[in-house]
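Undergrad: Pasting in a structure now, in structure tokens, and then I'll have a few things to ask.
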Amino acid sequence: MSELSVATGAVSTASSSIPMPAGVNPADLAAELAAVVTESVDEDYLLYECDGQWVLAAGVQAMVELDSDELRVIRDGVTRRQQWSGRPGAALGEAVDRLLLETDQAFGWVAFEFGVHRYGLQQRLAPHTPLARVFSPRTRIMVSEKEIRLFDAGIRHREAIDRLLATGVREVPQSRSVDVSDDPSGFRRRVAVAVDEIAAGRYHKVILSRCVEVPFAIDFPLTYRLGRRHNTPVRSFLLQLGGIRALGYSPELVTAVRADGVVITEPLAGTRALGRGPAIDRLARDDLESNSKEIVEHAISVRSSLEEITDIAEPGSAAVIDFMTVRERGSVQHLGSTIRARLDPSSDRMAALEALFPAVTASGIPKAAGVEAIFRLDECPRGLYSGAVVMLSADGGLDAALTLRAAYQVGGRTWLRAGAGIIEESEPEREFEETCEKLSTLTPYLVARQ
């Protein structure tokens, strides 16, 4: 098991295996299965890439919906509602643990707003604000370079796989792009306000973001396939769940909790463009590794993450095991670090998630002041953006990927979103340019829905 793996526990459901034919791309096959098996019947699903394996969780057996003012558990068409108070992680964790009494894995997403309760900002949320959606699937299909494994799969799932292996996946048509150069939300102006507030001592860092509207409907599975070929994410995902469609190439882990109690977080902060040719990329990397603004931004993010993980760790177990190395993520390169600890016996995976959520690299420092500034200066609510896509296992494991470099669709609206970390040395024009670089993870690879 790799350092960042989350064990899935022993399989207790009916399973079968199909050898993976040579030359078949597992990401392509998994995304096409999502299109054929789930989207064709308008069924909720989540596809999650983790450590060389794509897990397609198809169909909802039971769903946990956590809102700011209510918890709902939906099973067999029956919805049970209850009010909750205190920590959202405790409320969500208890409900998810019940799901995991009957299955090995659960999947879902956690909104940015899930993290505001820890900082006393829950009164800033509108009624019925979605905080999390987690479900146990009817069927799981795990795709890797070696094999395809099916759990509780029906005839139509097996037939879909046989058909795709026999005929091949669809060709990806020509992509379309969108213009990211406009600034209708006044991002540069908002950055300037944040710089003034930082200079006045209100906080040290804040991540501000901007949305880019996509003026056409996109084919999410095809876009995922095309974009995945050009990205090197730590995790990736494709989903239709809880009223939202999304796909993304996550650059970092918010939290990974292993069954043996090891906790990992991987803050990335500090950015330069990538993919402009070897010589230009080398110059950008050298600048990234020597630029005082980027180094300061990264160092204070690592310090904050280390303090947060210490809150839920066994005393003396928290350590930075990899500091400020360059991580390549598609169209950009980042300074990244890895922090590891051992979960204290008095804590659990939800306590670990809450301690590190929202990610310091998507909120601010100090985090309470940064989140408060986001409520005032950013386009809110953020929802899934800068939240997490999660996979949980019955053995206590958790894998939570930061939701960035993603496309979203709710109703008839499709959009992208990207942000930048603002510190006192920030320049509005450079921060705007950084959002353009991050948006380039997706903008060349948008496939219109036919």
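In case you wondered, yes, glycine gets a Cβ from its N, Cα and C as well.
Since this is a predicted model, take the numbers as computed values, not measurements.
Swiss-Prot gives this note for the published mutagenesis K205 to A: Only the chorismate mutase activity is observed. One mutagenesis experiment catalogued in Swiss-Prot, E252 to Q, is accompanied by this note: No activity is observed. The active site, proton donor feature in Swiss-Prot is assigned to E252. Among the mutagenesis results in Swiss-Prot, L268 to A has the note: Only the chorismate mutase activity is observed. The residue drawn here is the original one. Swiss-Prot lists G270, T271, Y385, R405, G419, A420, G421, K438 with the feature substrate binding site. Among the mutagenesis experiments that Swiss-Prot reports, T271 to A is described with the note: Only the chorismate mutase activity is observed. What Swiss-Prot lists as Mg(2+) binding site is E297, E431, E434.
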Undergrad: With E431 (Mg(2+) binding site) as the reference Cα, tell me which of the recorded positions E252, R405, G419, A420 is the closest one.
TA: A420
Undergrad: Would you find the one among the binding-site residues G270, G419, G421 whose Cβ has the most company, meaning other Cβ atoms within 10 Å?
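TA: The most densely surrounded of these binding-site residues is G421.
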Undergrad: Around the Mg(2+) site formed by E297, E431, E434, list the extra residues of the same chain whose Cβ is within 8 Å of the site's Cβ centroid.
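TA: For the Mg(2+) site the neighbour list reads T271, K293, E294, A420, G421, I422, S426, R430.
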Undergrad: If you measure from the Cα of E434 (Mg(2+) binding site), which of the recorded positions G270, T271, Y385, R405, G421 is the nearest?
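TA: The answer is T271.
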Undergrad: Rounded to the nearest angstrom, how far is the Cα of T271 (mutagenesis position) from the Cα of A420 (substrate binding site)?
TA: 9
Undergrad: If we check Cα distances from E252 (mutagenesis position), which of the binding-site residues G270, E297, Y385, R405, G419 wins as closest?
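TA: So, of the listed binding-site residues, the one sitting closest to E252 (mutagenesis position) is R405.
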Undergrad: Measuring Cα to Cα, how many Å separate Y385 (substrate binding site) from L268 (mutagenesis position)?
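TA: Per the Cα atoms, Y385 (substrate binding site) and L268 (mutagenesis position) stand 16 Å apart.
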